[in-house]
Amino acid sequence: MSKVFLLLVLSVFALVSCDALSAPVGSKLSLSKTDELNAQPIDAKRMLRAQEEPTNAADEERGMTELANKFKAWAAAIKTWVTNSKLVQSMNNKLASLTQKGRVGQIEKLLKQDNVNVNVLYQNKVKPDELFLALKLDPKLKLIADAPAAWANNPGLSMFYQYATYYAKMTTKA
């Protein structure tokens, strides 16, 4: 398949190039009667702008800008199509959940150490939400985390509240 495509591209290139089918200089071709009135020498330049002085080749466009704009639009359309596809979104969600589970596992190992305090957690760049997940607290408790009555029933809740206030204080300082 690729050989056929390559052969097709090469043949189109040979037909389109300006010198592919030019007549040899000084050939003896007969002109028809209608062409005799407007006859030009065979070896004359055949370009539309042949009489103009040559300019900077970088200034000439020759259709490449249109092709480049079409290609950019096509690439942008494909990018949005791919990013909006359900497969890519599900893969991103799966990757995010796996990284979150890994991070929560690291925090759980950190919590099992004896000398864990809010400074150690902050130095390890633990976010309060990650700590909440690592402590395996009920999500409803997040609303009443500042109540000392709730701390008695949930021992990890007081640690979460202390760290959340410390984290808020440290992030507002920076």
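Every residue, even glycine, has its Cβ placed from backbone N, Cα and C.
The Cβ neighbour count for Lys86 (mutagenesis position), using a 10 Å radius over every protein chain in view, is 7. Among the mutagenesis entries in Swiss-Prot is Lys86 to Phe, noted as: Leads to the transition from disordered structure to ordered structure and abolishes the function in cell death activation; when associated with A-94.
Other Cβ atoms within 10 Å of the Cβ of Lys94 (mutagenesis position) number 10 in total over all chains. While the structure shown retains the original residue, Swiss-Prot records the mutagenesis experiment Lys94 to Phe with this note: Leads to the transition from disordered structure to ordered structure and abolishes the function in cell death activation; when associated with A-86.
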CA pair Lys86 (mutagenesis position) / Lys94 (mutagenesis position), Å rounded to integer, equals 12
